[in-house]
Amino acid sequence: MSQCVDGIKHLCTSVLGCFDLDLYKQSGGLGDPELLARDTVFSVSEIEALYELFKKISSAVIDDGLINKEEFQLALFKTNKKESLFADRVFDLFDTKHNGILGFEEFARALSVFHPNAPIDDKIHFSFQLYDLKQQGFIERQEVKQMVVATLAESGMNLKDTVIEDIIDKTFEEADTKHDGKIDKEEWRSLVLRHPSLLKNMTLQYLKDITTTFPSFVFHSQVEDT
């Protein structure tokens, strides 16, 4: 998760990317910031400032108003590796329309879960989905191992397989209270509530300061925060 957090922070300063999506021109733009503000924890001002960030990323190569996986990986993880399980998983969770590209609404709604004011249950749900690779509603041992290995690879760490297996053993020993060889949503929630530090990387304090980071919206804002 630390790789995800570092990458999201890097979004504020990185506008790298290389792709061509001429067939998917988007004209919606910012849309209704008040509606997005009601549906997320962002204020209207934060939504408009977040849109400035989105435009910088999505127009890095062509001004198409969209972000694809390659551009997302370059901005988020500073890598253009074709195979990155961790980066792919994070992108897939952002890409709620499952069309291989991100529009602003998806971008804003996904980042909302990392806001300091986001409900803890939203953070727990997102972190659960991150490990539920097969989307079966529970986490299997192999899925945990795949994500651990992928995360270590992204951070440049190399642990012996025996050490990794030991980490997984201890995780399941505590989390799998039903002793069925898997971790369901209820068990994951209980584990996280016992160990809140597991969610420490699900909160990005800088999102509260997004209007300071990208203040240009101030000059053309159409609505006021309530």
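From the backbone N, Cα and C atoms, a Cβ is placed for every residue, glycine too.
Listed in Swiss-Prot as a mutagenesis experiment, GLN3 to Glu is described as follows: No effect on tonoplast targeting.
Sorting each residue of the domain 'EF-hand 1' (36-81) by its DSSP state yields 28 helix, 2 strand, 16 coil. Annotation source Swiss-Prot lists domain 'EF-hand 1' at 36-81, citing a curator's inference.
Other Cβ atoms within 10 Å of the Cβ of GLU71 (mutagenesis position), summed over all protein chains shown, number 23. Mutagenesis annotation in Swiss-Prot: GLU71 to Ala, described as No effect on binding to CIPK14; the structure shown retains the original residue.
Summarised by DSSP class, the composition of the domain 'EF-hand 2' (82-117) is 19 helix, 2 strand, 15 coil. Sequence annotations record features per position, and here Swiss-Prot assigns domain 'EF-hand 2' to 82-117 based on sequence analysis.
Around GLU106 (mutagenesis position), a 10 Å sphere centred on its CB holds 18 further CB atoms from the protein chains shown. Quoted from Swiss-Prot, the note attached to the mutagenesis of GLU106 to Ala states: No effect on binding to CIPK14.
Broken down with DSSP, the domain 'EF-hand 3' (119-154) shows 26 helix, 3 strand, 7 coil. For 119-154, the entry in Swiss-Prot reads domain 'EF-hand 3', with the evidence type sequence analysis.
The note that Swiss-Prot attaches to the published mutagenesis GLU143 to Ala is: No effect on binding to CIPK14. Residues near GLU143 (mutagenesis position) in space but far in sequence (CB under 8 A, at least 6 apart, same chain), listed by position: TYR131, ASP132, LEU133, LYS134.
Swiss-Prot lists 163-198 with the feature domain 'EF-hand 4', giving sequence analysis as the kind of evidence. Confidence for the domain 'EF-hand 4' (163-198), expressed as mean pLDDT, is 95.
The mutagenesis experiment SER216 to Ala is recorded by Swiss-Prot, whose note states: Loss of phosphorylation.
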Residue list, the domain 'EF-hand 4' (163-198) vs rest of chain: Cβ under 8 Å, 6 or more residues beyond ends.
121, 124-125, 127-128, 137-141, 144-145, 148-149, 152
Rounded to the nearest angstrom, how far is the Cα of GLU71 (mutagenesis position) from the Cα of GLU106 (mutagenesis position)?
15
Using DSSP, break the domain 'EF-hand 4' (163-198) down into helix, strand and coil residues and give each count.
26 helix, 3 strand, 7 coil
